[in-house]
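Student: Please see the structure below; I have some questions.
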Amino acid sequence: MSFFHASQRDALNQSLAEVQGQINVSFEFFPPRTSEMEQTLWNSIDRLSSLKPKFVSVTYGANSGERDRTHSIIKGIKDRTGLEAAPHLTCIDATPDELRTIARDYWNNGIRHIVALRGDLPPGSGKPEMYASDLVTLLKEVADFDISVAAYPEVHPEAKSAQADLLNLKRKVDAGANRAITQFFFDVESYLRFRDRCVSAGIDVEIIPGILPVSNFKQAKKFADMTNVRIPAWMAQMFDGLDDDAETRKLVGANIAMDMVKILSREGVKDFHFYTLNRAEMSYAICHTLGVRPGL
C-alpha cells in the first residue's frame with residue numbers, strides 16, 4: 001500500500017473515531033399503502049430499533065385512511081419495540097376539536113412526543129386557518145407534550161423571505177416547541193449558516209439536521225425541486241453515469257451522508273434525524289460505520 005493511501009486510511013479512521021460514541025440518531029418512517037410495503041416497514045423498524053434511536057417518527061397523510069395507519073403504526077412501534085414513537089400531526093385538514101381529540105388519544109396511549117406541522121395546502125386553497133405555531137399552542141393546552149417542529153435551512157418554498165421563515169420558526173418555539181428538525185439538505189454550510197441565524201434570532205432550541213441517504217438520485221432531485229433544496233454540482237457529478245448501477249449509487253449516497261455527519265459533528269452537532277424512506281439498509285450501514293451499533 002502506498003504512503004498516500006495509508007495516510008488516507010489513517011485520516012478516515014481518525015475522523016470516524018472522533019464521531020464514534022458522540023452522536024445520537026432518530027429515524028423517520030411513513031405509513032405503508034400495501035401489505036408488502038407494511039412488511040418492509042416492520043422489517044426496517046425491527047432492524048433500526050436495535051440501534052437504540054432517541055425516537056422514531058411516522059409521517060401523517062392527508063386522508064383519513066393514512067392518518068389511521070399513522071396512529072396504528074405509532075402504537076405498534078411503542079408496543080413492539082418500547083421506543084419513543086413520535087407521530088406527525090398536521091392541522092391543515094382538521095378542526096381544533098378534532099386535533100384535541102387526536103392529541104388526547106395519543107396522550108392516553110402513552111405517546112408523549114409529537115411532530116407538529118401545518119401540512120401541505122390543497123391546490124387552490126386560500127390562507128390556512130391554523131399554522132404550526134397554533135398547533136403547538138393547542139397541543140400544550142391539551143397536555144405537556146414534547147413537541148418537535150420543522151425548520152428549513154434553505155427556506156420553505158412558500159415563505160416570503162428567509163427572514164419571514166425564520167420568524168415563523170421562532171413563533172413555533174415561543175409557542176412551546178422543544179426542538180426543530182430540518183428539511184433534508186446536502187450543502188452543510190446552509191445548515192451551519194441557518195443555525196447561526198437561529199441563535200441570532202433568539203431561537204434557543206436544538207436544530208436537528210435531517211439527513212436523507214440517497215440511493216436514487218433522480219428521486220432525490222425530484223424531492224429537492226419540490227422543497228427548495230439545492231443539490232450541489234459536485235453531488236450531481238458523483239451520481240453521473242450511475243442510472244443503471246443501484247449498488248454503486250448506494251455506496252456513493254452512504255459516503256455523502258457519512259461525510260455530512262462527520263463535518264456537522266465537528267461543528268458540535270450531536271443529534272441526527274434520518275429520512276429512511278422505510279428502508280433500513282443504508283441508514284443502518286451509515287450508523288454502523290459512524291459507531292452507532294447494537295449494544296453500544
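Here the Cβ of each residue, glycine as well, is placed from N, Cα and C on the backbone.
Keep in mind the model shows the original residues, not the substituted ones.
Checked Swiss-Prot, it gives:
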MUTAGEN   E28 to Q  Abolishes enzyme activity
ACT_SITE  E28  active site, proton donor/acceptor
BINDING   T59, Q183  NADH binding site
BINDING   Y60, A62, H88, R118, G119, D120, A132, Y152, H156, A159, D165, N168, R171, K172  FAD binding site
MUTAGEN   D120 to N  Strongly reduces enzyme activity. Strongly reduces affinity for 5-methyltetrahydrofolate
BINDING   D120, Q183, Q219, R279  (6S)-5-methyl-5,6,7,8-tetrahydrofolate binding site
MUTAGEN   A177 to V  Increases the propensity to lose its essential flavin cofactor
MUTAGEN   F223 to L  Slightly reduced enzyme activity
MUTAGEN   F223 to A  Strongly decreases substrate and NADH binding
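I'm curious about the neighbourhood of these features; can you describe it?
Tutor: Long-range Cβ proximity for E28 (mutagenesis position), meaning a same-chain Cβ under 8 A and a gap of 6 or more residues, is found for V56, S57, V58, T59, G210, H273, F274, Y275, T276.
DSSP assigns E28 (mutagenesis position) to a strand segment in the three-state reduction.
Applying an 8 A CB threshold to same-chain residues 6+ apart, the list for Q183 (NADH binding site) reads A150, A151, Y152, P153, E154, H156, G210, T227, V229.
There are 19 other Cβ atoms within 10 Å of the Cβ belonging to G119 (FAD binding site).
Reduced to three states, the DSSP call for D120 (mutagenesis position) is coil.
Annotation for Q219 ((6S)-5-methyl-5,6,7,8-tetrahydrofolate binding site): no same-chain Cβ neighbours under 8 Å separated by at least 6 residues are found. According to DSSP, Q219 ((6S)-5-methyl-5,6,7,8-tetrahydrofolate binding site) is assigned to a helical segment.
In the three-state DSSP assignment, the secondary structure recorded for A177 (mutagenesis position) is coil. Long-range neighbours of A177 (mutagenesis position) (same chain, six or more residues apart, CB within less than 8 Å of its CB): A116, V136, I147, S148, V149, V205.
Remark: F223 (mutagenesis position) has F184, L212, V229 as non-local neighbours, by Cβ distance under 8 Å and separation of at least 6 in sequence.
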Student: Over all pairs in D120, Q183, Q219, R279, the listed (6S)-5-methyl-5,6,7,8-tetrahydrofolate binding residues, work out the largest Cα-Cα distance in Å.
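Tutor: This binding site's residues have a maximal Cα-Cα distance of 24 Å.
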Student: Can you tell which of the recorded positions H88, G119, D120, A132, R171 lies nearest to R279 ((6S)-5-methyl-5,6,7,8-tetrahydrofolate binding site) in space, using Cα positions?
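Tutor: For R279 ((6S)-5-methyl-5,6,7,8-tetrahydrofolate binding site), the closest Cα among H88, G119, D120, A132, R171 is found at H88.
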Student: Quick one: give me the count of other CB atoms within 10 A of the CB of Y60 (FAD binding site).
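Tutor: So the number of other Cβ atoms within 10 Å of Y60 (FAD binding site) is 23.
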Student: Among D120, R171, the recorded positions in question, whose Cβ has the most other Cβ atoms within 10 Å in this structure?
Tutor: R171
